[in-house]
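Down below is the structure, laid out as structure tokens.
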Amino acid sequence: GFGMALKLLKKVL
């Protein structure tokens, strides 16, 4: 889902 993508993005950023 989109929430998962946001979590991964926050990890990278």
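Each residue, glycine too, has its Cβ placed from N, Cα and C.
Under its mutagenesis entries, Swiss-Prot includes GLY1 to Leu with the note: Slightly reduced activity against Gram-negative bacteria and fungi. Increased hemolytic activity. Within 10 Å of the Cβ of GLY1 (mutagenesis position) there are 6 other Cβ atoms, across all protein chains. In three-state terms derived from DSSP, GLY1 (mutagenesis position) belongs to neither a helical nor a strand segment and is classed as coil.
GLY1 to Ala appears in Swiss-Prot as a mutagenesis experiment; the accompanying note says: Slightly reduced antimicrobial activity. Even weaker hemolytic activity.
Mutagenesis annotation in Swiss-Prot: GLY3 to Lys, described as Slightly increased antimicrobial activity; the structure shown retains the original residue. Its Cβ taken as reference, GLY3 (mutagenesis position) is surrounded by 7 other Cβ atoms within 10 Å in the chains shown.
The annotation that Swiss-Prot gives for the mutagenesis experiment MET4 to Lys reads: Slightly increased activity against Gram-negative bacteria and fungi but decreased activity against Gram-positive bacteria. No hemolytic activity.
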